[in-house]
Amino acid sequence: MNDDRETPPKRKPGEDDTLFDIDFLDDTTSHSGSRSKVTNSHANANYIPPSHVLPEETIDLDADDDNIENDVHENLFMSNNHDDQTSWNANRFDSDAYQPQSLRAVKPPGLFARFGNGLKNAFTFKRKKGPESFEMNHYNAVTNNELDDNYLDSRNKFNIKILFNRYILRKNVGDAEGNGEPRVIHINDSLANSSFGYSDNHISTTKYNFATFLPKFLFQEFSKYANLFFLCTSAIQQVPHVSPTNRYTTIGTLLVVLIVSAMKECIEDIKRANSDKELNNSTAEIFSEAHDDFVEKRWIDIRVGDIIRVKSEEPIPADTIILSSSEPEGLCYIETANLDGETNLKIKQSRVETAKFIDVKTLKNMNGKVVSEQPNSSLYTYEGTMTLNDRQIPLSPDQMILRGATLRNTAWIFGLVIFTGHETKLLRNATATPIKRTAVEKIINRQIIALFTVLIVLILISSIGNVIMSTADAKHLSYLYLEGTNKAGLFFKDFLTFWILFSNLVPISLFVTVELIKYYQAFMIGSDLDLYYEKTDTPTVVRTSSLVEELGQIEYIFSDKTGTLTRNIMEFKSCSIAGHCYIDKIPEDKTATVEDGIEVGYRKFDDLKKKLNDPSDEDSPIINDFLTLLATCHTVIPEFQSDGSIKYQAASPDEGALVQGGADLGYKFIIRKPNSVTVLLEETGEEKEYQLLNICEFNSTRKRMSAIFRFPDGSIKLFCKGADTVILERLDDEANQYVEATMRHLEDYASEGLRTLCLAMRDISEGEYEEWNSIYNEAATTLDNRAEKLDEAANLIEKNLILIGATAIEDKLQDGVPETIHTLQEAGIKIWVLTGDRQETAINIGMSCRLLSEDMNLLIINEETRDDTERNLLEKINALNEHQLSTHDMNTLALVIDGKSLGFALEPELEDYLLTVAKLCKAVICCRVSPLQKALVVKMVKRKSSSLLLAIGDGANDVSMIQAAHVGVGISGMEGMQAARSADIAVGQFKFLKKLLLVHGSWSYQRISVAILYSFYKNTALYMTQFWYVFANAFSGQSIMESWTMSFYNLFFTVWPPFVIGVFDQFVSSRLLERYPQLYKLGQKGQFFSVYIFWGWIINGFFHSAIVFIGTILIYRYGFALNMHGELADHWSWGVTVYTTSVIIVLGKAALVTNQWTKFTLIAIPGSLLFWLIFFPIYASIFPHANISREYYGVVKHTYGSGVFWLTLIVLPIFALVRDFLWKYYKRMYEPETYHVIQEMQKYNISDSRPHVQQFQNAIRKVRQVQRMKKQRGFAFSQAEEGGQEKIVRMYDTTQKRGKYGELQDASANPFNDNNGLGSNDFESAEPFIENPFADGNQNSNRFSSSRDDISFDI
């Protein structure tokens, strides 16, 4: 298989298939016999041991069998015996030298390992007598089925390490990456397996648990500098005689903030936990020894060593070794799109020795064990050994089916669970749910530091001023006892006092307000019916609400293909036969016409059928050959359903679509036998059987597949299908008259993103075939370079072909994908598609979904070595630099890079080159990439640029990519929920990204930006008056306002305007945001939030605070503030005036920045002022008498009873806000932003003439595309490349009867049964041979014989 990803190591010639030559671990095996020794070179004379192996060491197998076995068990499972310098480890899996037969020595453990083992032993009970531990003895008891029921409880109760690993870390006690001792799994012995403490099948995607919530939550909250700042302030307030305010005001407010944040985090994590619970409670069928049958259990209850039954279309619940299946020789088909993104089905096959276990009775009698590698993250390797009846059977990736795969085209399989839960390879490739911080939050943290610097400056000015004033006026202020005061101590005390006094410049309610805003924004996103997918009853779910504003600033989208952009459903769309193009439904503008002697457009499939059935039509023989090729030249297996229909089992979805297309056109493939295929001609009811002589299989080098048939009339024909490039060069130069028309049709297909194949044939004489067949057979039996020699043999016969036509298959897209991608690109978002599929497939999808277009130049990087990749990248960079590309030119570039080249390009020395080329392209497609490479690509762009990234996928193979991006979006698909559970946002369809980003993203970013800026502004506007006041009170640290009133400012009186703006404000309507995607660039450019904008708001707050302080102090200092009784206002009355005026100004500012007034806006802005005006007299009347706030005693009559107070509340706010109003007027009238213009259009419902211009430009572009020379012809074909397809299809005889669930039912139909002499006439009377695995029943003992000549065995 031409694949850049990790593949399992191949065995060297001459290596034995067994994992051990001597079975140390089989408790049923006797070691008695002649005295023998095993050295570490016993298995293979060519084996070169690693440096740490001691070649001289041997084990005497006959000295003391029991002691030897105990020693091996001790080293293998417990690693406690380190008295000797070397501990033997049976079957240690070494990644450097794949020699599973060897017995290896490992280095003695280091200090830390010994310490860890000491702890383990300390918490494990020991026997009073003998060297063996309590645990070891119970292991021996387990192997002899003598374990009492209380053992597991006692073991887990006292082994702290196992308890911690199992219930806290949810992992196995073995090595984290599979480098430790191999695990032993006993078949049909759950008690023995339970003793090892293997992980259960529980999975969790939550951020917290009971043990980690508090530390993780506090770490997350106090990583926000504002919360850390107020924690310090709260501590300072507790120092006696320092705080000018109440000591509990800050800590009380901080606790409220933390409690609200904690509640929000808990609610979101509970949602994740519920989602996990839904998956964990999925059901599977587990073989029960107690019931002698399969019983339904939850996934979470599946344990290592369980035998499970999986039916067709069901997901695999855990990493499983296939034991048997309903198909011949234990074959099964699995879909791994959820794991690696590949669309073609994979073929897995059980070992022949286990394929006989096909019913409950045989499973019950299955005894043995598996020695398996430890859990690890490698998706493409596996090593293990199964021991059955003293025979050791090697296990490889061919028998391993991973969790996350789905069983297809196979009625059922039986499997042995090897890894569960977080030990499965799928979960090993997943990372812990990361804690992500938004770009806005990072800016806030930096600006808080800057604001803190300003705060320090203000504190220093005030503290130094107080020291100077105290020193200079000490003699005049003798009553203050300032003489002899320690200046350093005074400075330090003043520093702390002013810290507390000015600390509210940083809004303490900022983050809780923002968190609540984001929570409700997330709720509104989830409530949007436009983002609800009715077909699967799936709403959009925001799992991490703290990231919603990131949706408005995305510059790159990294998307999976299969299941995200496409449905993974292939449909036969059109075909070209004899120069004519046929399609089922013809678009109005595509009807076939003749222009300049050339037929343009499509004909209907009905016309094709008419021509086929008209013997006088010259195209009839060609159409017959074309449809016969579709029905015969493939590796598909037909399967009759209960309703009489046929379901085609196809490893390649393309082949399935082609065969189905042929059936729809009247040539129905109905029977496959080992040496023939049968086709039903529906028009006449005639069945034609074609003898299958040879199959020349598809691979990525050949790009074609051929089959040779003997027709019913005795003639021999070769059918060939493949890429246009390879078919054209093999055509007969004289007998091909349809080439030009066919190529023209291929170009039309490619422009529509359809997957194309060329079809050709030739007649072969008997003599030529016999001569070639001898060459082919010789190549098929050679041991060296067999694949290359088979390809050479195929080349000899695949010549002088006659082109008969071409096919077009549509890889059906998800709804709305092309329109969504086009709109997102108009919004300035670059889209990268990362897929495990082949290059041709990826390019075709790029064309069909409008990621690529005909006028784009493809920059293809498909190299085999690092040096070639570097050279290719540098050549492209130099070429692009020479042309001095404009923006328009860059919009015509697309990069296509394959997985192998990408692996080289991701190296530190080359990644800058890759990113340079990629940034110049409008679109990037990475094909044949592994899940790890997907994540590495995202991390590279994330690390090398300041852009915000979004990753979207639907499969488990996309989880790492999703978690690596700033925002991860998972599609709640039909095949699994792993991506959706691990994502920040779960959606039902890719098309929902359009509104999610353009509307909700833009709204969220603008709302959050204004809410944050406003929060800082309002605190600056009020609390800076405290700083101005120090110049009037001799730097004494006296506060203008009462303590609790200051705290209530953020909690009650100004909290609602930013909240309402953050939740309900709309700067542009959703309709216009979707209509003009260019508005999205406002977020990408940081138009609403930046350092410059932030300090503009802060300075505005300084300005407003100065106006309030100066205005009020002039009024009160000069005695203008008289109440109705002619009494002058006091200090606290002046403070209330300052406070109330500031509240009115900041509420007025909120009114100016509000874009859309709603009922909530009216409640929030005027309502907040009204709330304060009502609250103050109640508070000032009650609390002083309760001895809580005596400052406000009698203040109400000095304020509410003064006309100057009310006049001040009118004049000063107008004076302060007039500048803001004039600035807003100037910007809109003379320097309008883009969204200002759109707002005017929205307000006055002004129509836009630009659509007509755009339509004209699109028309011009289409004309130019037609006039251009087209090169893309759309070849794509998905097919597994492991080889062996011919062998597989020759195993099948679909005339054999099958039961309800697809199992073989007749002795003559069993591929393992000896020939019992039943002829075709006896077939119906044959007695049932294989028991229905879904029902109990008796079965006679029978002898099986594999279709492999060299293997036979008994039940």
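Even glycines carry a Cβ here, placed using N, Cα and C.
No substitution from the list is modelled in this structure, which keeps its original residues.
The active site, 4-aspartylphosphate intermediate annotation in Swiss-Prot covers D560. DSSP gives D560 (mutagenesis position) a coil state; it is part of no helix or strand.
Under the heading Mg(2+) binding site, Swiss-Prot lists D560, T562, D954, D958.
Every protein chain considered, the tally of other Cβ atoms within 10 Å of the Cβ of E655 (ATP binding site) stands at 26. If you look up Swiss-Prot, you'll see 560-562, E655, F698, S700, K703, K721, 755-756, 835-837, R928, K934, 957-958 marked as ATP binding site.
Here the residue is the original one, while Swiss-Prot reports the published mutagenesis G341 to L with the comment Reduces interaction with CDC50. Sensitive to cold.
According to Swiss-Prot, the mutagenesis experiment Y380 to F carries the following note: Increases ATPase activity.
Of all Cβ atoms in the protein chains displayed, 15 besides its own lie within 10 Å of the Cβ of N445 (mutagenesis position). Among the mutagenesis entries in Swiss-Prot is N445 to S, noted as: No sensitivity to papuamide B (phosphatidylserine-binding cytotoxin) or cold. No sensitivity to papuamide B; when associated with 237-G--A-238 or K-473.
Per Swiss-Prot, mutagenesis D473 to K is noted as: Sensitive to papuamide B (phosphatidylserine-binding cytotoxin); the effect is suppressed when associated with S-445.
One entry in Swiss-Prot concerns the mutagenesis experiment F511 to Y or L. Its note says: Sensitive to papuamide B (phosphatidylserine-binding cytotoxin). With a 10 A radius on its CB, F511 (mutagenesis position) counts 23 other CB atoms from all the protein chains.
In this structure, F511 (mutagenesis position) is part of a helix by DSSP. Record note (Swiss-Prot), mutagenesis F511 to L: Sensitive to duramycin (phosphatidylethanolamine-binding cytotoxin). Decreases ATPase activity. The unchanged residue is displayed.
A mutagenesis experiment is reported in Swiss-Prot for this position, F511 to Y, and the note states: Normal ATPase activity. No sensitivity to cold.
Using a 10 Å radius centred on the Cβ of D560 (mutagenesis position) and all shown protein chains, the other Cβ atoms total 30. Under the heading of mutagenesis, Swiss-Prot lists D560 to N or E and annotates it as follows: Sensitive to cold. Reduces interaction with CDC50. Decreases protein level.
Among the mutagenesis entries in Swiss-Prot is D560 to N, noted as: Loss of activity. Sensitive to cinnamycin (phosphatidylethanolamine-binding cytotoxin).
Under its mutagenesis annotations, Swiss-Prot gives R1228 to A the following note: Abolishes ATPase activity and leads to cold sensitivity. Taking Cβ-Cβ distances under 8 Å and a sequence gap of 6 or more within the same chain, the neighbours of R1228 (mutagenesis position) are H1236.
Taking the Cβ of H1236 (mutagenesis position) as centre and 10 Å as the limit, one finds 15 other Cβ atoms among all the protein chains shown. A mutagenesis experiment is reported in Swiss-Prot for this position, H1236 to A, and the note states: Abolishes ATPase activity and leads to cold sensitivity.
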| query | Under a three-state reduction of DSSP output, how is Y380 (mutagenesis position) classified: helix, strand, or coil? | reply | coil
| task | Mind checking which of D837, D954, D958 has the fewest other CB atoms within 10 A of its CB? They're the binding-site residues. | result | D837
| task | Looking only at C-alpha atoms, tell me how far N445 (mutagenesis position) is from T756 (ATP binding site), rounded to the nearest Å. | result | 54
| task | Around the Cβ of N957 (ATP binding site), how many other Cβ atoms lie within 10 Å? Please give the count over every shown protein chain. | result | 31
| field | Local backbone state of T756 (ATP binding site), from DSSP in three classes | value | strand
| From D560, E655, T756, D837, the recorded positions whose CA lies within 10 Å of that of D954 (Mg(2+) binding site) | D560
| Cβ neighbour count (within 10 Å, all chains shown) around K703 (ATP binding site) | 17
| Within 10 Å of the Cβ of T562 (Mg(2+) binding site), how many other Cβ atoms can be counted across all chains shown? | 29
| Nearest of the binding-site residues (K703, T756, D837) to D958 (Mg(2+) binding site), judged by Cα-Cα distance | D837
| Neighbouring recorded positions, C-alpha within 10 angstroms of T562 (Mg(2+) binding site) - of Y380, E655, K703, N957 | none
